[in-house]
Amino acid sequence: MWPFAPVPAGAKCRLVETLPENMDFRSDHLTTFECFNEIITLAKKYIYIASFCCNPLSTTRGALIFDKLKEASEKGIKIIVLLDERGKRNLGELQSHCPDINFITVNIDKKNNVGLLLGCFWVSDDERCYVGNASFTGGSIHTIKTLGVYSDYPPLATDLRRRFDTFKAFNSAKNSWLNLCSAACCLPVSTAYHIKNPIGGVFFTDSPEHLLGYSRDLDTDVVIDKLKSAKTSIDIEHLAIVPTTRVDGNSYYWPDIYNSIIEAAINRGVKIRLLVGNWDKNDVYSMATARSLDALCVQNDLSVKVFTIQNNTKLLIVDDEYVHITSANFDGTHYQNHGFVSFNSIDKQLVSEAKKIFERDWVSSHSKSLKI
């Protein structure tokens, strides 16, 4: 890439989806399987993966991706997979299956032991990257609805790799003081692009606050700012909205995102559509929160639907001008404690494509009224 070449619109980002085979529609976008396969096929030096857990062998397509990684590692490509300390259940089996892949467990909060690595992203050769809500599991690759973004624009990939370096510094095998030293080294160069300096209309946001580093944007700040500035419409497709934070088994009220949604509907007359998931991974407060939003805003233009098939898509669109794709629920525990990276864009084409996905999901036979 020439150093003074113009930045392509949308930083060459393409939307990526996993759609279960039992859905009544298909995607026009790259599949997660195709995305991961392309990253592996084109890799020449390294592939770095961050995921809460690693269970690719649970489906046939997941196993195919893992076999491709194994082949790449045997050819000398450096492969590192970051897992959360509490997501390593299948680690022994995977290590025995492929000893050339370096699996590293991380603990981003050794002091309080409440934070998890929640981020889902891949980076290869500082040239290609994926970020979204597909973890490195067979389900995310094949049987659970997910949404992410793939780019082969090197500056964006390099910026995401800096996040990988940050999470890697919290290797759970290291002593705490080594974690702090490693983090201190990588945080000052933590990002090149942010809300005030997007590249091609694209930037990343981060969580939690203690991992921000120099010039990174806190994800919750950006999300709440966008909700509070919404003028016409807010479309949300999420597994859950939970206005609480859990610490040591106790729940504490965390209304920041919840209140911003209510204020937009009641105070400013913003049209809001909320599509929530309804499956066994839901927080106990999730459906109660959805019903409370529906009840509080009964005199306003707020609609709530439930998606009946396993849906881990986490998507926010504001005023048809901004799109946010993340791996975190709108959940106080996630935003206060967990480590993740979110994708943000104001590029018109990317926002339009994300909007079409939301519209498709909203009117599909899998979306049911909350009142039914």
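Positions of Cβ are set from backbone N, Cα and C atoms, glycine also.
For the published mutagenesis Asp280 to Tyr, Swiss-Prot gives the following note: Resistance to IMCBH. Annotation for Asp280 (mutagenesis position): no same-chain Cβ neighbours under 8 Å separated by at least 6 residues are found.
Taken from Swiss-Prot, the feature domain 'PLD phosphodiesterase' covers 307-334, and the record attributes it to sequence analysis. Within the model, the domain 'PLD phosphodiesterase' (307-334) carries an average pLDDT of 95.
Mapped onto DSSP helix, strand and coil, the domain 'PLD phosphodiesterase' (307-334) counts 3 helix, 12 strand, 13 coil.
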